[in-house]
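Undergrad: So that we are looking at the same thing, I have put the structure below in structure tokens.
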Amino acid sequence: MSLLLFLLSFLLDGPQGQMESYFLQVQRIVKAQEGLCIFVPCSFSSPEGKWLNRSPLYGYWFKGIRKPSLSFPVATNNKDKVLEWEARGRFQLLGDISKKNCSLLIKDVQWGDSTNYFFRMERGFERFSFKEEFRLQVEALTQKPDIFIPEVLEPGEPVTVVCLFSWTFNQCPAPSFSWMGDAVSFQESRPHTSNYSVLSFIPGLQHHDTELTCQLDFSRMSTQRTVRLRVAYAPRSLAISIFHDNVSVPDLHENPSHLEVQQGQSLRLLCTADSQPPATLSWVLEDQVLSWSSPVGSRTLALELPWVKAGDSGHYTCQAENRLGSQQHTLDLSVLYPPQDLRVTVSQANRTVLEILRNAISLPVLEGQSLCLVCVTYSNPPANVSWAWVTQTLIPIQSSEPGVLELPLVQREHEGEFTCAAQNPLGAQRISLSLSVHYPPQMSSPSCSWEAKGLHCNCSSRAWPAPSLRWRLGEGLLEGNSSNASFTVTFSSLGPWVNSSLSLLQELGPSLWLSCESWNTHGAQTTSVLLLPDKDSATAFSKGAVLGFGITALLALCLIVVIVKTLQKKGTQEEPSRPKLSRGSTILDYINVVPKTRSLARNWKAEPDAPSRSSPLDTHFPKPKKKQKDPHFTYPGCPDPTSSSQVPVSENNPEELHYAALNFSRLRLQETQDPQDTYSDYTEVRVH
């Protein structure tokens, strides 16, 4: 019987031609993760109708060495066949062998399952082991479930989360699902045949940044996936970090409200905010937006100030905003720097005249005017501003406001260099100006004397700018250095002083008018000399003496009247002790040169003889230029125009004329001596 079976088996497994009719189609390499389920598709073909065999068809899967008689199959459709112990319950022949389907299902894959597997078919006396086989490669379990959840959860709004584990064959057993996390309060139960699990809950702000885990448990293994919940909320925890020269500033309170930085340093301000969804960050200086971030970008925004300057001071605000709200913080940046842009504003006679920006400026000021100097600088911390001057003959009035220097009444003693100094702990700056006091001509009383060659007169005047000086003889003008047969004029000047000497070589007629004129841009002054030569007739000594005493009394009376009127006018106009001259004003002083007799005269008659023409200043002096009117401007610290100490000048009387002229041409001397001695000596009588 055994021999018959062997022969039949040989015939069935015999020649090569018959073996080619058997073929198995299966994947050569099959990979599976430990603990999971794997399905291996398989089909085969075999010769048909060689023998009519009604025996059942069995299929077997073996692993390892091809010796079916020495091993147990791992899976078969023959219920009477004993299976390998480790494969029981895990390997399953799912294919319908009658339909030549040899598909294999492996559950709970283990590391020991890694080997080669071949298939064998049996039907009665027909038995054949296919040469085609597959190799199972077992790998570590890395497959995880997938969790489907909204990216951002709205607080107070219900949310549904799905955990899904996918595999390729429905016959694989479903794992057991479980949820873990702070948001888990209720779990929906699902049958084990389902490959997903659903979790519903209502998120709150307390759930933000917490973990939610979905875990799958198989028979011996488990796998899980964890997600972090992101619950939407308005910006919070906004913070500003400060870096000086790329170094973090230590010992600063969180979100400082004030920051001091020295000019020239580099500064980096870093703004951060916590929000969900990410907020849009922006830096704002006052009302100007300096920079902003993208909502999908970083949660930080840096503001770079590589070279801090004075103009960078201000209120810097970092603002974070999303659809749920906003938050902001303001930093007051104070840039420290030494005094700079030092300048002086000059106000003369209560009007702003100019602004001085550099050193060594000469400032002309009219004597008697008010002057206000305001020194201004930019610095932080505020600079200590002070004034200093070289000449201290008269101490100027220092205003209570720093940097303001007031001179209510400028005098010549104030001339000199004024220096404004501004200083703070970071540095100092100075600016100087030279004060030049201008004033109109002031003439000293001229002197005249008779010399051997004729009359010699000297005239001097002082003013700034230096005045011009000339003589007027009758209708003629004598100036500079000039001479001819009738006169010689010599001119000299030194600083504010000018001097002119006149020598008259011609015979002098009666009532000859001689004057000395001086002027500059601020005014003019004239001193007149009335020459009264006597006639050659002689008079009695006694009469001349009597008349001389009478004339002397009359002269004294005239002087008293003139002085009283002058004092009354000065009292009504409240003039200062020093004459205050306006542009274009003229003062005329008169001096009379009269004979001085050696003997008493007799039978004198006095008859006044006024000049036959008006003052030459009315027609021959250059008219002063009108000053252009400046707009009124009251600078802080300068005196108000109503408190001006400048002496007012009468517009109705631009010229003041004070003179007294006496004519002695008709007085005759007593013939007690030679008439030639009558003009030998002269004396000076000055009337101001």
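Placement of Cβ uses the backbone N, Cα and C atoms for every residue, glycine included.
Substituted residues are absent from this model; it holds the original ones throughout.
I grabbed these lines from Swiss-Prot:
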DOMAIN    26-138  domain 'Ig-like V-type'
MUTAGEN   ARG120 to Glu  Decreases interaction with membrane IgM (with greater effect in B1a than in B2 cells)
BINDING   ARG120  N-acetylneuraminate binding site
DOMAIN    145-228  domain 'Ig-like C2-type 1'
DOMAIN    339-436  domain 'Ig-like C2-type 3'
MUTAGEN   TYR590 to Phe  Decreases interaction with RIGI; when associated with F-635, F-659 and F-682
MUTAGEN   TYR635 to Phe  Decreases interaction with RIGI; when associated with F-590, F-659 and F-682
MUTAGEN   TYR659 to Phe  Decreases interaction with RIGI; when associated with F-590,F-635 and F-682
MUTAGEN   TYR682 to Phe  Decreases interaction with RIGI; when associated with F-590, F-635 and F-659
Undergrad: Looking only at the domain 'Ig-like C2-type 1' (145-228), what are its DSSP counts of helix, strand and coil residues?
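TA: Taking the domain 'Ig-like C2-type 1' (145-228) as a whole: 3 helix, 36 strand, 45 coil.
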Undergrad: What does DSSP give as the helix, strand and coil breakdown of the domain 'Ig-like V-type' (26-138)?
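TA: Counting residues per DSSP class in the domain 'Ig-like V-type' (26-138), I get 12 helix, 50 strand, 51 coil.
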Undergrad: May I have the DSSP-based helix, strand and coil counts for the residues of the domain 'Ig-like C2-type 3' (339-436)?
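TA: DSSP composition of the domain 'Ig-like C2-type 3' (339-436): 3 helix, 63 strand, 32 coil.
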Undergrad: With Cβ-Cβ distance below 8 Å and at least 6 positions apart along the chain, what are the contacts of ARG120 (mutagenesis position)? List them in sequence order.
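TA: Non-local contacts for ARG120 (mutagenesis position): GLY59, TYR60, PHE62, PRO68, PRO73, ARG127, PHE128, SER129, PHE130.
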